[in-house]
Every structure is written in C-alpha cells, then in structure tokens.
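Chemist: What follows is a single structure, and I will ask about it in a moment.
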Amino acid sequence: MGRTFIHASKIKHAARKRKHHSNFRTLIKLLNNDAYKIESSKPLKNGKLFKYWKNRRRLFSKIDSASIYMTDELWFSVTPERIACFLANFVKACMPNAERILDVFCGGGGNTIQFAMQFPYVYGVDYSIEHIYCTAKNAQSYGVDDRIWLKRGSWKKLVSKQKLSKIKYDCVFGSPPWGGPEYLRNDVYDLEQHLKPMGITKMLKSFLKLSPNVIMFLPRNSDLNQLSRATRKVLGPFAKCKVLYVKENGYMKGIFCMWGECFFNYEPASTENSRRESSEKEELSSENEELSKRKKHESTTTTKDNTVDIYDVNG
C-alpha cells in the first residue's frame, strides 16, 4: 500500500489517487459499497459469531449510535473497548510526554482509536486491506481519524525492509493473531509455535527495533516461562517483563506484556485511571498455570522473571 502511511481522514482521496494499485482498487470497492457495516439490531448470518454479537457493545460502545465496521474475523479479534481504553490511559500515565504510538496489528481499530484519544499521532499497520478500511471507518465514527495514519503490509516484510524506521515511535503496541478462538483448547498457550506471524522471541526483537518501549496483548493462558526466556534472550540475563492480567466483568481476557523502564517506574496512585480502576493481587504458581490469593487493593508482586499485576477494567 505504498511507501508511506495514509491519513485515515483522507483514505478515500488516497484510494482514488492510487487506484492503479490493486490494494487501492479493492479499497475503492469497499468504500463505494459501504462494506462490512454492522446493523446493531440485526444478528449476524454466521451463527458461530452469535456469542460475539451478543457482546457487541463491549467491543464498540458506539455500535448503536454510530457506523461500526467489522469483518467476521474482527468479531473475535478486536480488543474490547474498556480494555483498550484502560491500556491507552495506562500508557499515558507511564509516558505523559509521548506523542507517537505504533499499533502493529490494528485490525478493526479497537486499540488504535483509544490510543488516538490520548496521543496526537497514532500509526496502524495490518496485513489486510479490509482491516485497514474498517479501522479508518471506525476512527471516523469516533472522531479521531485526524490523529491516525494507516499502512497495509506484512509485518515481516515491513520490518525486514525497514519501511517503518523513519518515524521515531515512543511506544510500539501489538495484539498479534492468536490463532482464533481455538487458542483456549490447550491449558498453556505456546508463544513460540502458535503466535502469528512469528514466535514471541522474534516478535519482541522486531518491535524493539522501532522503540525501547513495547507492549503486547497476549492470551491469558500464555506460557510465562517462554515469556521470561524471550525477554532474557533479547534484552539480557537480568531483564524483566511487566505482566498485567486484565479482567472484564469478572472474566480474565488476556495479559498485557510490557518492556521498557517507563512501565516499571511510575506512580499508579497519581493517575486518574488508577483511581478509577480497582485491581487485585494474585500469585502465580510455580508452573504459571493458576492464579490464587486474590486481594482487594492494588499491589505489585514479582515472580522469578516477571513483575505481575492484575486489573479489573470495570472497577
């Protein structure tokens, strides 16, 4: 999709200007057909997505009042709005002077939009032109398309060809494909074998090429031993990863894994978000397979190789 990012507010103009490229021709068709627009009151034809449709307002709170666009895949891959909002506020608290955020697998724009609520320059990358289209349309519905720039491309190719390195990013975020709902079939999620488009070690290394501050949203059953090994292999034997277990409506949704000094050296009690969000403390078992010993107040605990917190985004 060209060498540069496309401003989300000018995506139609950019598509027409570059219509000789196949991806832009596809984009023009999507725009002309108003494709993938969700009718909030009408259940989806795909019955397998019904449980996600029931929770549609958790994905996008404006789904009843504004135009929201999602492909079938995005129904189970978009970060719920409260969780995306929590993360954006958390990053803002840790990096109050940050300006530029890169969202590597932007999907339908769940995280991209919330980052744009907090930061003036947000860049979204995705392999799918349909996802780029959905992000742009959803950003328009939330009124933040003037803060978002988008680019279609394979993450492997973009990194290997250094097509993103001209911009200095304050933080790189990514919610890489987990492999669909099937990720919960195993008790422990293999971060080297099942994470796409590459294992956790290569993924971390590729993100760190663009910024020393990195965040990934990973499955709640991720193998934390693999996470520790990847951290030490890429950053050295004494490096640690900050892990935030995130709950919504009493259910664990996933973990935010963070690398960068700013995520360790911050004062949570001083932020509006932290006053609003309640959190609990839980210890990881030696096998990292179960959480226990819950407490009501926010605290931080360290395992051998990671720092672990748990937050409930509902307060």
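Keep in mind that glycine also has a Cβ here, set from the backbone N, Cα and C atoms.
Nope, none of those substitutions made it into this model, it's the original residues.
This is the feature table in Swiss-Prot:
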MUTAGEN   W75 to A  No effect
MUTAGEN   E81 to A  No effect
MUTAGEN   D126 to A  Loss of function
BINDING   D126  S-adenosyl-L-methionine binding site
MUTAGEN   S175 to E or R  Loss of function
Chemist: For E81 (mutagenesis position), name the DSSP secondary structure in the helix/strand/coil scheme.
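Modeler: It is helical.
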Chemist: Between the mutagenesis positions E81, D126, where is the Cβ count within 10 Å the lowest?
Modeler: E81
Chemist: List every residue in the same chain as W75 (mutagenesis position), at least 6 positions away in sequence, whose Cβ is under 8 Å from its Cβ.
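Modeler: Same-chain residues close to W75 (mutagenesis position) (Cβ under 8 Å, separated by 6 or more) are L44, L49, Y52, W53, L59.
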